[in-house]
Amino acid sequence: MAALRRLLWPPPRVSPPLCAHQPLLGPWGRPAVTTLGLPGRPFSSREDEERAVAEAAWRRRRRWGELSVAAAAGGGLVGLVCYQLYGDPRAGSPATGRPSKSAATEPEDPPRGRGMLPIPVAAAKETVAIGRTDIEDLDLYATSRERRFRLFASIECEGQLFMTPYDFILAVTTDEPKVAKTWKSLSKQELNQMLAETPPVWKGSSKLFRNLKEKGVISYTEYLFLLCILTKPHAGFRIAFNMFDTDGNEMVDKKEFLVLQEIFRKKNEKREIKGDEEKRAMLRLQLYGYHSPTNSVLKTDAEELVSRSYWDTLRRNTSQALFSDLAERADDITSLVTDTTLLVHFFGKKGKAELNFEDFYRFMDNLQTEVLEIEFLSYSNGMNTISEEDFAHILLRYTNVENTSVFLENVRYSIPEEKGITFDEFRSFFQFLNNLEDFAIALNMYNFASRSIGQDEFKRAVYVATGLKFSPHLVNTVFKIFDVDKDDQLSYKEFIGIMKDRLHRGFRGYKTVQKYPTFKSCLKKELHSR
């Protein structure tokens with residue numbers, strides 16, 4: 001700082017006083033310490049006044065000098081930071097930040113700072129590491145299901161993203177990952193070694209996903225298919241199997257099963273968020289692993305497909321797809337699709353095995369049971385039951401209920417003595433939710449007759465619609481949760497509307513969205529467009 005002062009303000013020459021009362025000036029213009037008289041002689045009042053004026057003037061000059069130095073240093077620091085972050089502003093046009101037309105003919109200046117380097121676009125069959133900024137950019141063009149899959153996926157192989165079995169369990173039982181996910185890149189050889197530990201379908205159990213943990217992969221279309229399984233009644237299992245079994249031999253082979261890959265892909269394209277085609281191409285590569293041709297069997301049915309669910313799309317279009325150009329391209333699709341845990345589990349390591357209905361039914365039932373067991377155990381703390389309040393909390397997850405405390409207080413005060421909900425009661429209730437549409441028809445009959453439904457009528461309607469018998473304690477607990485007006489009656493508005501949200505956990509999209517990353521990506525896109 002002293003050296004900087006000398007450069008900015010060189011010390012003035014010391015000139016002799018013009019009169020006997022003018023004080024001498026020292027370095028930097030400060031009055032020199034002198035008595036101008038005999039030692040020990042006190043200054044006169046006039047000398048004291050002149051010295052005080054000179055001292056004040058010197059302090060003002062010093063203060064302004066220090067402020068100037070600080071301002072100059074601050075401006076230089078800001079400029080350095082901006083240069084380090086954004087590089088040389090002359091590299092692009094001032095309007096949009098992109099290269100001008102003349103940039104193609106003129107040689108580029110050498111880089112002058114550590115600006116952000118452009119990230120290369122991923123090509124098919126090429127493994128790249130994608131930064132967090134690119135993840136947020138692609139989220140702008142993804143649907144809610146695609147964003148959730150990418151949020152929980154942890155494996156990347158040749159540009160395509162996969163979930164592990166553990167990732168899938170987290171995606172359907174938690175709101176968001178505990179830590180930010182990073183995609184672990186695997187080679188084809190490493191992936192095949194991982195799939196070698198997949199058990200055959202006849203060795204499946206209700207702990208399959210928990211036993212595999214990180215030793216397996218699930219593609220995006222399989223993720224959608226598994227979500228369908230979680231929300232369908234057992235009666236729908238036979239329908240699903242018959243859709244795949246086009247030749248009627250009571251067996252499904254790998255080619256027949258892979259039809260869902262193309263059906264779900266085309267269904268999803270109807271819901272794509274329009275925008276940058278390059279970004280959409282990168283997103284399709286991540287989700288499906290290859291770019292399929294634009295002409296598709298389902299393209300002519302686009303308007304009708306938009307309003308359908310994935311399950312309806314699969315049910316209505318599987319046979320149509322198999323007897324169209326998809327059947328002719330079955331070998332091409334099989335060669336493009338990367339083997340996954342489900343494909344190896346169903347059809348063996350060589351893909352030659354066939355799947356019968358008994359094994360298919362057992363797999364779907366085991367998956368539903370496994371997810372319910374995980375949710376139940378997360379609240380039971382090793383006990384055989386969960387509290388009625390915890391049961392209410394589980395039912396209200398993934399719903400649009402803003403103030404859940406009202407429902408929880410109903411249980412807390414209406415059931416002061418905790419009896420608990422067993423796993424059998426817990427499982428039977430969620431099996432009932434998978435038959436909610438049939439139950440809603442029965443419940444609407446009471447609404448049309450302007451009748452409220454009581455506990456006995458509710459229990460009978462459940463049995464008629466689903467064949468399930470609820471225990472009196474389970475029925476009473478359900479009424480205490482949803483009977484907000486405390487009239488011991490249940491209405492369509494109090495129950496059916498909320499349970500429809502709960503049934504489609506993760507399938508209709510979660511109400512908790514990452515607002516800040518989406519806003520930041522949108523703002524960045526808007527700034528770059530100007």
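Note: Cβ is positioned from N, Cα and C throughout, glycine not excepted.
Original residues only.
The following features are taken from Swiss-Prot:
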type	residues	note
DOMAIN	232-267	domain 'EF-hand 1'
MUTAGEN	ASP245 to Ala	In EF1(mut); abolished calcium-binding; when associated with K-256, A-483 and K-494
BINDING	ASP245, ASP247, ASN249, MET251, ASP253, GLU256	Ca(2+) 1 binding site
MUTAGEN	GLU256 to Lys	In EF1(mut); abolished calcium-binding; when associated with A-245, A-483 and K-494
DOMAIN	470-505	domain 'EF-hand 3'
MUTAGEN	ASP483 to Ala	In EF1(mut); abolished calcium-binding; when associated with A-245, K-256 and K-494
BINDING	ASP483, ASP485, ASP487, GLN489, GLU494	Ca(2+) 2 binding site
MUTAGEN	GLU494 to Lys	In EF1(mut); abolished calcium-binding; when associated with A-245, K-256 and A-483
MUTAGEN	CYS522 to Ala	Abolished interaction with MICU1
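Locations of recorded Swiss-Prot features on the structure.
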{"residue": "ASP247", "record": "Ca(2+) 1 binding site", "contacts (Cβ under 8 Å, 6+ apart)": "none"}
{"residue": "ASN249", "record": "Ca(2+) 1 binding site", "contacts (Cβ under 8 Å, 6+ apart)": "none"}
{"residue": "MET251", "record": "Ca(2+) 1 binding site", "contacts (Cβ under 8 Å, 6+ apart)": "ASP245, GLU354, LEU355, ASN356"}
{"residue": "ASP253", "record": "Ca(2+) 1 binding site", "contacts (Cβ under 8 Å, 6+ apart)": "PHE347, GLU354, LEU355"}
{"residue": "ASP483", "record": "mutagenesis position", "contacts (Cβ under 8 Å, 6+ apart)": "ASN410, GLN489, LEU490, GLU494"}
{"residue": "ASP485", "record": "Ca(2+) 2 binding site", "contacts (Cβ under 8 Å, 6+ apart)": "none"}
{"residue": "ASP487", "record": "Ca(2+) 2 binding site", "contacts (Cβ under 8 Å, 6+ apart)": "SER452"}
Number of helical, extended and coil residues in the domain 'EF-hand 1' (232-267), per DSSP: 23 helix, 2 strand, 11 coil
Cβ contacts under 8 Å made by the domain 'EF-hand 3' (470-505) with residues that lie 6+ beyond its boundaries: 172, 230-231, 388, 391-392, 395-401, 406-407, 410-411, 414-415, 419, 421, 425, 428-429, 432-434, 436, 440, 443-444, 447, 452-455, 458-459, 462-463
Among ASP245, GLU494, the one of these mutagenesis positions whose Cβ has the fewest neighbouring Cβ atoms within 10 Å: GLU494
Helix-strand-coil residue split for the domain 'EF-hand 3' (470-505), DSSP-based: 23 helix, 1 strand, 12 coil
Ca(2+) 1 site shell beyond ASP245, ASP247, ASN249, MET251, ASP253, GLU256, criterion: Cβ within 8 Å of Cβ centroid: PHE244, THR246, GLY248, GLU250, VAL252, GLU354
Number of other Cβ atoms within 10 Å of the Cβ of GLU256 (mutagenesis position) across all protein chains: 20
